[in-house]
Amino acid sequence: MSPSKESDELIFFVNGKKVTERNADPEVNLLFYLRKVIRLTGTKYGCGGGDCGACTVMISRYDPISKRISHFSATACLVPICSLHGAAVTTVEGIGSTKTRIHPVQERIAKGHGTQCGFCTPGMVMSIYTLLRNHPEPSTEQIMETLGGNLCRCTGYRPIVESAKSFCPSSTCCQMNGEGKCCLDEEKNEPERKNSVCTKLYEKKEFQPLDPTQELIFPPELMRMAEESQNTVLTFRGERTTWIAPGTLNDLLELKMKHPSAPLVIGNTYLGLHMKFTDVSYPIIISPARILELFVVTNTKQGLTLGAGLSLTQVKNVLSDVVSRLPKEKTQIYCALLKQLKTLAGQQIRNVASLGGHIISRLPTSDLNPILGIGNCILNVASTEGIQQIPLNDHFLAGVPDAILKPEQVLISVFVPRSSKWEFVSAFRQAPRQQNAFATVNAGMKVVFKEDTNTITDLGILYGGIGATVISADKSCRQLIGRCWDEEMLDDAGKMICEEVSLLMAAPGGMEEYRKTLAISFLFMFYLDVLKQLKTRDPHKYPDISQKLLHILEDFPLTMPYGMQSFQDVDFQQPLQDPIGRPIMHQSGIKHATGEAVFCDDMSVLPGELFLAVVTSSKSHAKIISLDASEALASLGVVDVVTARDVPGDNGREEESLYAQDEVICVGQIVCAVAADSYAHAQQAAKKVKIVYQDIEPMIVTVQDALQYESFIGPERKLEQGNVEEAFQCADQILEGEVHLGGQEHFYMETQSVRVVPKGEDKEMDIYVSSQDAAFTQEMVARTLGIPKNRINCHVKRVGGAFGGKASKPGLLASVAAVAAQKTGRPIRFILERRDDMLITGGRHPLLGKYKIGFMNNGKIKAADIQLYINGGCTPDDSELVIEYALLKLENAYKIPNLRVRGRVCKTNLPSNTAFRGFGFPQGAFVTETCMSAVAAKCRLPPEKVRELNMYRTIDRTIHNQEFDPTNLLQCWEACVENSSYYNRKKAVDEFNQQRFWKKRGIAIIPMKFSVGFPKTFYYQAAALVQIYTDGSVLVAHGGVELGQGINTKMIQVASRELKIPMSYIHLDEMSTVTVPNTVTTGASTGADVNGRAVQNACQILMKRLEPIIKQNPSGTWEEWVKEAFVQSISLSATGYFRGYQADMDWEKGEGDIFPYFVFGAACSEVEIDCLTGAHKNIRTDIVMDGSFSINPAVDIGQIEGAFVQGLGLYTLEELKYSPEGVLYTRGPHQYKIASVTDIPEEFHVSLLTPTPNPKAIYSSKGLGEAGTFLGCSVFFAIAAAVAAAREERGLSPIWAINSPATAEVIRMACEDQFTNLVPQTDSKCCKPWSIPVA
């Protein structure tokens, strides 16, 4: 054989164009290369860890053996460019654009209202596009699997799924209630349209068809390259790492002998994360992706041999094919593997992660290794000394030195045997989320019986997620051999395993009791599964099994969500050109879908631009003894290090410093920043800054700590009505308790982003920032630099999600960057990594609510005394406003005649918490709903009856003495009861629960009264600038910021109506403090209200100027009138202004008319829980919302759905975990789980109530951006109802309050049974726990 040649030339294609790189840097990933090198910015950075899908691209390769081209999606943030030799990459720009033509996927996701902020949209588009390249008519299951690796924080997924579903060969709909016609295609005649309810948000028939022949062809040059000899070693040398990709097995083995410590990389899904988050680098990395022997598939009578290089998707496809061809008794192991592969990671990760990498990494949460370990699988390994076989058993998985690969050995393939007739294998896993989440605990279990008996001859049980490695219950298994498979064996096995499978207190990951309970619960499920199969083989030989028990073996199905959205159609007499009230597509929808929408970090890098990385505190409360940045300053590419000493003006606001100076008050506080010529260099240098601390006591982390040390921010707030103490004495019953609500991360898809560009004279600066409040950012930067605000111009084109998290924080971060820009005299780009964003910026306030309720036996509440404590973190931020709002809105929909509410903000050593969608209402009203449920349980009454009994019924006054009319509240409630068929379904739930022991359903209906607005009058003002050009085109600028909530779309609609011109004439450029100064924050659901009035005012001014010209020439065109106005020297630009509602609260008197109006609503949700694992399935949700006269029903319904799913996450999924020292563990989607596409309700119906006038807002509309968040608690209380049903059946006492979020752990441990009782309770006093609740 001729010696292998060496080449340093990397060749691949991007969107049909050839890319050639010599000595490519192995540490450069595809995402960076696309965005910063070849300037394709449609692919977005969302997390950097492959978990969010924002950077999804399609990769295509040609296989010279099969002569086939494969297409697969991948997350570009984890793909090293060196791995792309011979590949074709397709990005969102490559499939369509507004400059050429848009692709059907792009069109449908945009016109189907599947975009809001648009940051996740390119990734969604590319996931769907790749699926269609492989399956032009996909199944619904394929769509759900495909989208499982993509996250969206705005839409609630329903419109995205619906857009994708339009490509299925047949889509389900209501069929006109059985008439056999599609509701989306039904046209109504004019008389029927008058005052009718519409259910069509877009015209499906307008979609262009999918034509697979029009896609990009695979480059012929790459086909020729693949056909050529593999006798080439590719070598790419970077700054710190050399990448070597051999072409033959001999070359690979020689390299591994020469570099035994060099890691092997194919998918980079493990090593990439390890290198990124630990800053570990390897001198040599070897890529065996071109070694044909690693991709072998051999199927014999003995079993399957699977190449170690096969991706998990390829393994899944192979196993599916084999299982379809063999009898079930031979495929037990294969079926178990398939079950795990369906939910292991997201589709993009499964497409690139290799089987061998999954095995060799030996991660404790590996889903496949426990099955392979009990399946007598064999590892075929090779070295220069020859081939060797290593058993893949518990010793290998535990890392026993004699049982694992030697450094010079390479895993070639894995042999997975077929199962025998009397062999039974099962797999189990429970994760925080159904898809794309590491398992909390998983297991592989196998039993072999003596032929035709139930006598155990072999037993194997392996658990993942219990210890530092996959662990075996080997001792228990050996003791059970020879026993019969019966209940006595099960009881003994549970006790043995509970004793053997130990989990120390404070074990990493926490949840010690829950994890041990899962281990035993899985054993019981295995027992039932095997018993069921034995019974199937011989119905007479084995005892009957109650159907009430067998239901636990049914996994929650992966079903596609569907629903109906209904709203009031516009009057049939309304001109077609008038867009108000119509479901108009998001103004930037197409640009979102094509990747052409420009976000802050998409802007081109200027010559000399520097990148900023911050150094944050590692201590919660400490004195800074010394700071040594000398090593960082000497690092490659570093220009400067910026500290508090460099701040020329104010170093922050109130108690919040830009740069910590003498003391740090939380983990994550910015101490200094490194400016370098690349982000990588800045990051690497930042890690070299040495800071010496001295701890300061006390360290306050939790609300309880704050209460102990009386550590508060601001005064106690209090509201009271009636005579509370007297009413308590008259009550039949009194109930006291407390409830805890965890915090929530904003998780906007675009992390905090800012660019600061010094203009070179008069200290002027342009600031491009992702902010809800450009004027506040301008003010903070000006104060920091000690210059007037007129030298600072803030630009906000669009924001990739905000939810309150980009109101005050961007001002702080922009100021940090501005100091660096002024010091260096160069442009600064400061984009937070997801981990840093979550660490630094805070989120929703965790809450402790204490309540005392006095009520009558019929459920009527006479008195309530409620005390709220929120964890504000280390600085005030907006915390005082949040507690005020929580108190003002706490009563929700209920008239409690004697009510006292008090609230305090606790000052702790956590990062400062801040504004979040709902602003205190989701926390405060949750406490009230907990009280309602507790009263219902105590009185043994239906919860809905207690809620109805206590609701406002007539015009009345709130606890802060503001009058309101509850008519629409009651209508929403009644409509929700009717739309959801509540009482019929409640009966069905009861019947379901009677038939099942281990699965229970619950249903709950929750009303809502949401007060819209800010607490001060000055917030209700806005300005706009409308300019008409001589060609008739119109440019609109206003003070609101496009966050994804559709404000720009609505402003164009307003201008279109007022100017009586088509929307196509109107353009919005950006929000800028030059065009519209002194703006207020875009938030509190008022953005469209106030800015719409300002745009309306400006347009009316212009129309009044044009009025004489129009009267003189009534038959003229818009263009003619505009030109004539110019000829007559009439100004064609106008500033509109709106001064709105008077809103002031007198806390001394406890009263104030502070809210312009109320939004009413109701939601009914049904869930199903698995009592053995704690998993739950959201079956159906019906929402009715009072939106008055919606300006844009598509936008408003999208806001309701997105807010609801965000609330669903708050109350059931999203859990921030802190160490006792105040360190946030959950710093990315890897650990922190927001709702994914499989978490939303199977049926998801949203109805806008029949409109009624609302004179306080433009066109009688209402702001609906926040209200739906709280309605997510309907899922929580449905879960609570299901748990209550389980506890009642077990003879347990009711639980008055379940803490939020109702995670799988909370659900499982509340459903107490014989298995939870086996697990000894941990004593938190004996040692420090791994994590603690902070409220």
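One is the number of the first residue shown, and numbering goes on along the chain from there.
For all residues, glycine too, the Cβ spot is worked out from N, Cα and C.
Annotation source Swiss-Prot lists active site, proton acceptor at Glu1266, citing a curator's inference. The [2Fe-2S] cluster 1 binding site annotation in Swiss-Prot covers Cys47, Cys52, Cys55, Cys77. What Swiss-Prot records for Gln116, Ala802, Leu1043, Gln1199 is Mo-molybdopterin binding site. For Leu264, Val265, Ile266, Gly267, Asn268, Thr269, Tyr270, Leu271, Ser354, His358, Asp367, Leu411, the entry in Swiss-Prot reads FAD binding site. Listed in Swiss-Prot is the mutagenesis experiment Ala807 to Val, annotated as follows: No effect on kinetic constants with smaller substrates like benzaldehyde or phthalazine. Decreases substrate affinity and slightly increases catalytic efficiency for bulkier substrates like phenanthridine. Tyr885 to Met appears in Swiss-Prot as a mutagenesis experiment; the accompanying note says: Slightly decreases substrate affinity but no effect on activity with smaller substrates like benzaldehyde or phthalazine. Increases catalytic efficiency with bulkier substrates like phenanthridine or more charged substrates like N1-methylnicotinamide. Among the mutagenesis results in Swiss-Prot, Lys889 to His has the note: No effect on substrate affinity but decreases catalytic efficiency for smaller substrates like benzaldehyde or phthalazine. Increases substrate affinity and activity for bulkier substrates like phenanthridine. The residue drawn here is the original one. Annotation of the published mutagenesis Glu1266 to Gln in Swiss-Prot: Loss of activity with different N-heterocyclic compounds as substrates. 60% reduction of activity with benzaldehyde; the original residue is retained in the structure shown.
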Gln1199 (Mo-molybdopterin binding site), Cβ-centred 10 Å count of other Cβ atoms over all protein chains shown, is 28
Here the recorded positions are Tyr270, Tyr885; the one whose Cβ sees the most other Cβ atoms within 10 Å is Tyr885
Simplified to three states, DSSP reports Leu264 (FAD binding site) as strand
Quick note, Ala802 (Mo-molybdopterin binding site) and Cys47 ([2Fe-2S] cluster 1 binding site): C-alpha atoms separated, nearest Å, by 16
Sequence-ordered list of residues in the chain of Cys47 ([2Fe-2S] cluster 1 binding site) that lie 6 or more positions away and have a Cβ within less than 8 Å of its Cβ, or none, is Ala54, Cys77, Arg834, Gly1228, Pro1229, His1230
Ala807 (mutagenesis position), DSSP three-state class -> coil
Filtered by Cβ under 8 Å and at least 6 apart in sequence, the residues in the chain of Cys55 ([2Fe-2S] cluster 1 binding site) near it are Leu31, Thr43, Lys44, Tyr45, Gly46, Thr75, Ala76, Cys77, Gly123
Among Leu264, Val265, Ile266, Gly267, Asn268, Thr269, Tyr270, Leu271, Ser354, His358, Asp367, Leu411, the record's FAD-binding residues, the widest C-alpha separation in angstrom comes to 21
Should one count Cβ atoms within 10 Å of each candidate's Cβ, the recorded positions Cys52, Leu264, Ala807 would be headed by Cys52
If you count the other CB atoms within 10 A of the CB of Ile266 (FAD binding site), including all protein chains displayed, you should get 23
Filtered by Cβ under 8 Å and at least 6 apart in sequence, the residues in the chain of Asn268 (FAD binding site) near it are Leu78, Val79, Pro80, Ser83, Val352
Closest by Cα to Leu264 (FAD binding site), out of the binding-site residues Cys52, Gln116, Leu1043, is Cys52
Simplified to three states, DSSP reports Gln1199 (Mo-molybdopterin binding site) as helix
Cα-Cα, Ala807 (mutagenesis position) versus Asp367 (FAD binding site), nearest Å, comes out at 41
Cα nearest Glu1266 (mutagenesis position) among recorded positions (Ile266, Tyr270, Ser354, Asp367, Tyr885) -> Tyr885
Nearest to Ser354 (FAD binding site) by C-alpha distance, among the recorded positions Gln116, Tyr885, Lys889, Leu1043, is Gln116
When each of the binding-site residues Ala802, Leu1043 is scored by other CB atoms within 10 A, the minimum falls on Leu1043
Between the C-alpha atoms of Leu1043 (Mo-molybdopterin binding site) and Cys52 ([2Fe-2S] cluster 1 binding site), the distance in angstrom, to the nearest integer, is 19
Same-chain shell around [2Fe-2S] cluster 1 excluding Cys47, Cys52, Cys55, Cys77, C-beta within 8 angstroms of the CB centroid, reads Leu31, Lys44, Tyr45, Gly46, Gly48, Gly49, Gly50, Asp51, Gly53, Ala54, Thr75, Ala76, Gly123, Arg834
Students should find that the Cβ of Cys77 ([2Fe-2S] cluster 1 binding site) has, within 10 Å, a number of other Cβ atoms equal to 26
For Asp367 (FAD binding site), the spatially nearest of the recorded positions Cys52, Gln116, Tyr885, Lys889, Gln1199, using Cα atoms, is Cys52
